[in-house]
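Listed in Swiss-Prot for this protein:
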MUTAGEN   PHE65 to Tyr  Mimicking CYP90B50, increased cholesterol 16S,22S-dihydroxylase activity and production of furostanol-type steroid; when associated with K-112; A-115; F-151; S-155; S-209; G-284; G-288 and F-371
MUTAGEN   ARG112 to Lys  Mimicking CYP90B50, increased cholesterol 16S,22S-dihydroxylase activity and production of furostanol-type steroid; when associated with Y-65; A-115; F-151; S-155; S-209; G-284; G-288 and F-371
MUTAGEN   GLY115 to Ala  Mimicking CYP90B50, increased cholesterol 16S,22S-dihydroxylase activity and production of furostanol-type steroid; when associated with Y-65; K-112; F-151; S-155; S-209; G-284; G-288 and F-371
MUTAGEN   LEU151 to Phe  Mimicking CYP90B50, increased cholesterol 16S,22S-dihydroxylase activity and production of furostanol-type steroid; when associated with Y-65; K-112; A-115; S-155; S-209; G-284; G-288 and F-371
MUTAGEN   VAL155 to Ser  Mimicking CYP90B50, increased cholesterol 16S,22S-dihydroxylase activity and production of furostanol-type steroid; when associated with Y-65; K-112; A-115; F-151; S-209; G-284; G-288 and F-371
MUTAGEN   THR209 to Ser  Mimicking CYP90B50, increased cholesterol 16S,22S-dihydroxylase activity and production of furostanol-type steroid; when associated with Y-65; K-112; A-115; F-151; S-155; G-284; G-288 and F-371
MUTAGEN   SER284 to Gly  Mimicking CYP90B50, increased cholesterol 16S,22S-dihydroxylase activity and production of furostanol-type steroid; when associated with Y-65; K-112; A-115; F-151; S-155; S-209; G-288 and F-371
MUTAGEN   ALA288 to Gly  Mimicking CYP90B50, increased cholesterol 16S,22S-dihydroxylase activity and production of furostanol-type steroid; when associated with Y-65; K-112; A-115; F-151; S-155; S-209; G-284 and F-371
MUTAGEN   TYR371 to Phe  Mimicking CYP90B50, increased cholesterol 16S,22S-dihydroxylase activity and production of furostanol-type steroid; when associated with Y-65; K-112; A-115; F-151; S-155; S-209; G-284 and G-288
BINDING   CYS437  heme binding site
Amino acid sequence: MSDSDITFYCLSSILSVLLIFIFILIKRKQAKPKLNLPPGKMGWPFLGETIGYLKPYSATTLGEFMDQHIARYGKIYKSKLFGEPAIVSADAGLNRFILQNEGKLFECSYPRSIGGILGKWSMLVLVGDMHRDMRLISLNFLSHARLRTHLLKEVEKHTRLVISSWKENSTFAAQDEAKKFTFNLMAEHIMSLQPGKIETEKLKKEYVTFMKGVVSAPLNFPGTAYWKALKSRGTILKFIEGKMEERIKRMKEGNENLEEDDLLNWVLKHSNLSTEQILDLILSLLFAGHETSSVSIALAIYFLPGCPQAILQLREEHKEIARAKKQAGETELTWEDYKKMEFTHCVVNETLRLGNVVRFLHRKALKDVRYKGYDIPCGWKVLPVIAAVHLDPLLFDQPQHFNPWRWQNNGNCPNFSGASSNSNNIFLPFGGGPRLCAGSELAKLEMAVFIHHLILNYHWELTDNNDQAFAYPFVDFPKGLQIRVQSHSLI
């Protein structure tokens, strides 16, 4: 057989195998049922509809993009966001289904830039067993017992430090004061840093730069907010590592400071985490522990002047607590006092519902999922929009109206059209499922104690009615929420 014959037979064999392979692929594609994707559009190449989705809007609304898409496509629609095909959910049932099936059908999937700045060991971006282990560390240190015996005192101490510094008839940015309160609390709680000290103030300054980068476009070149934040990240980690080395040295020498009953000490003693893991854990807890709580407190300060009846009822509730403490010769709040703040808890819930500090979550489908006749393909991004449920007029009467009384009678929502009328099914300000925020109870405690001392000691008014809360999508006050305060005493 000649060389040309051999070449001919080889090429024929290869071509035959290739044709058979193509035939099998075509048959498989034909056999596979067509996906029934939710309605929607994918927008521009690569960008999709991301620019419209992230366009700033009033925080007490869903914004033009969501309103238009829900009106056109319904509460579940497809889009292309953050460079990926996505399913967006404004549906209470689907949102709950997504969160309850974390690790089974869905998993956390934040943009890569978030992991780049918070760190690969940050609880926000971790999944699976490592996230569970990191979360358990946080839960152990934020336990119910610790809230009662230790953290309540610390929360009240830092509240008083901030509020007592306000001058009569002065005007200032309330959001900055709320951030000062929550940062000082977390800095002491995590690393025993004292407010007002040079090292604490330096760390706070770096954290301001860091935070601007977390919420900015991930453009990593000199001068951008993201680039500056990465620089600040390095400075913050160097500071934390220095504190770690000091603690480890003292532990080895047996010279521990018993007053340093903080997270850093706990992690060094009770975990097997690497240095890198501890650094990312502390960095992310400082971020999570002070940023969202401070915005929630600022929102309460913003909403309450528009509801004078709520302020009157709060004053009556807190006057009663203060009078009882005075008669008993006590000065510090107790856990029993906190539990008596029933209407305050309603105000906290309503602030979280209407303000929606965390507006949506990032998830991706681990498998092909079918829900209400729609297919969610494996690998697609899934965005449960928490704010859309909290502002749904079918679930909450007059949802854009600040109404704390809706949370009375055990928080039942009379307009919830489901099998259960309990608001726990639809009210998810801290997420849900296995990734429920570990600091949710601390955040509510901070808000209640801050409101307690604010109501007892000050009248306040907003000095700029145009300084509204905006969603970028992170919630912020463009001018810092300027208020004027006048002192008074209710006891």
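Including glycine, each Cβ sits where the backbone N, Cα and C put it.
Quantities reported herein were computed from a predicted structural model and do not represent experimental measurements.
Features per Swiss-Prot, on structure.
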residue	record	contacts (Cβ under 8 Å, 6+ apart)
PHE65	mutagenesis position	GLU49, GLY52, TYR53, LYS55, TYR57
ARG112	mutagenesis position	PRO218
GLY115	mutagenesis position	SER122, VAL125
LEU151	mutagenesis position	LEU142, HIS189, LEU442, LEU445
VAL155	mutagenesis position	LEU185, LEU442, LEU445, GLU446, VAL449
THR209	mutagenesis position	LYS228, ALA229, LYS231, SER232
SER284	mutagenesis position	LEU118, GLY119, SER122, MET123, LEU124
ALA288	mutagenesis position	MET123, LEU124, CYS437, GLY439
TYR371	mutagenesis position	ILE76, LEU94, PHE97
TYR371 (mutagenesis position) - helix vs strand vs coil (DSSP): strand
Cβ neighbour count (within 10 Å, all chains shown) around CYS437 (heme binding site): 20
Coarse DSSP state, helix versus strand versus coil, of PHE65 (mutagenesis position): helix
Conformational class of ALA288 (mutagenesis position) under the three-state DSSP mapping: helix
